[in-house]
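Structure, as structure tokens:
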Amino acid sequence: MAIILPELPYAYDALEPYIDAETMHLHHDKHHQTYVNNANAALEKHPEIGEDLEALLADVESIPADIRQALINNGGGHLNHALFWELMTPEKTAPSAELAAAIDATFGSFEEFQAAFTAAATTRFGSGWAWLVVNKEGKLEVTSTANQDTPISEGKKPILGLDVWEHAYYVKYRNVRPDYIKAFFSVINWNKVDELYAAAK
């Protein structure tokens, strides 16, 4: 059973005006599909390792050397994007009281968390992701990864992620990444973040 491209949980234009429909079509139907195709091609070379990408990427040294980088790139790309779509919604949501308290305790305030996350997304050189994760100590942490690397490979559990590859924003925002990052905060699905936080603690 091969990895398949998940359907978007909303219409392509549902996140307008923050994320445009053209970008969503290209990002989901083309870019994410390519990661799925390439991950499947890599896995087909070693059927004995199975298809549990989370388990494989949590222990990258266990991945056969000839497909390791392909799975880091494309398996990571699939996992990151499958999560990313679920982390956005056209509905207005807010962090639960428990998550809000954890954010305040870790960062000082929601505004300081937003500033830290924005800085991680803005300063990630080239392509990559900004993340809010639950680290090995069970604490919240803002971090970023290069390319399609996943925090799972560092023993961290991602609960919020933002794709800062240019393909994620260039159609609408051109080279102004900070405007895209600001817009993302208008479409975050805090209900999903809460769910992931509860499961990760």
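Glycine too: its Cβ is placed from the backbone N, Cα and C atoms.
The annotation Mn(2+) binding site is assigned in Swiss-Prot to His27, His81, Asp163, His167. DSSP classifies His81 (Mn(2+) binding site) as helix under the three-state reduction. Contacts of His81 (Mn(2+) binding site) defined by a Cβ separation under 8 A and a same-chain sequence distance of 6+ are given as His27, His28, His31, His32, Tyr35, Asp163, in order along the sequence.
According to DSSP, Ala42 (variant position) is assigned to a helical segment. Looking at Swiss-Prot, you'll find the natural variant Ala42 to Val noted as follows: In strain: NEM1278.
In the three-state DSSP scheme, Ala100 (variant position) falls into the helix class. For the natural variant Ala100 to Thr, Swiss-Prot gives this note: In strain: 1510. The structure shown keeps the original residue.
Here Swiss-Prot notes a natural variant, Phe110 to Leu, with the remark: In strain: NEM1122. Note on Phe110 (variant position): other Cβ atoms within 10 Å of its Cβ, all shown chains, come to 13.
According to Swiss-Prot, the natural variant Gln148 to Pro carries the following note: In strain: 1293, 1454, 1565, 1639, 3051 and 3203. Classification of Gln148 (variant position) by DSSP places it in coil, neither helical nor stranded. All chains included, 22 other C-beta atoms sit within 10 angstroms of the C-beta of Gln148 (variant position).
Among the natural variants that Swiss-Prot reports, Gln148 to Leu is described with the note: In strain: 872.
Listed in Swiss-Prot as a natural variant, Ile152 to Phe is described as follows: In strain: 661. There are 22 other CB atoms within 10 A of the CB of Ile152 (variant position), with all protein chains counted.
In the three-state DSSP reading, Asp163 (Mn(2+) binding site) counts as strand. The candidate set comprises the variant positions Ala42, Ala100. Of these, Ala42 has the most other Cβ atoms within 10 Å. The shortest Cα-Cα distance from His167 (Mn(2+) binding site) to any of the variant positions (Ala42, Ala100, Phe110, Gln148, Ile152) is found for Gln148. Under the DSSP three-state reduction, His27 (Mn(2+) binding site) is assigned to helix.
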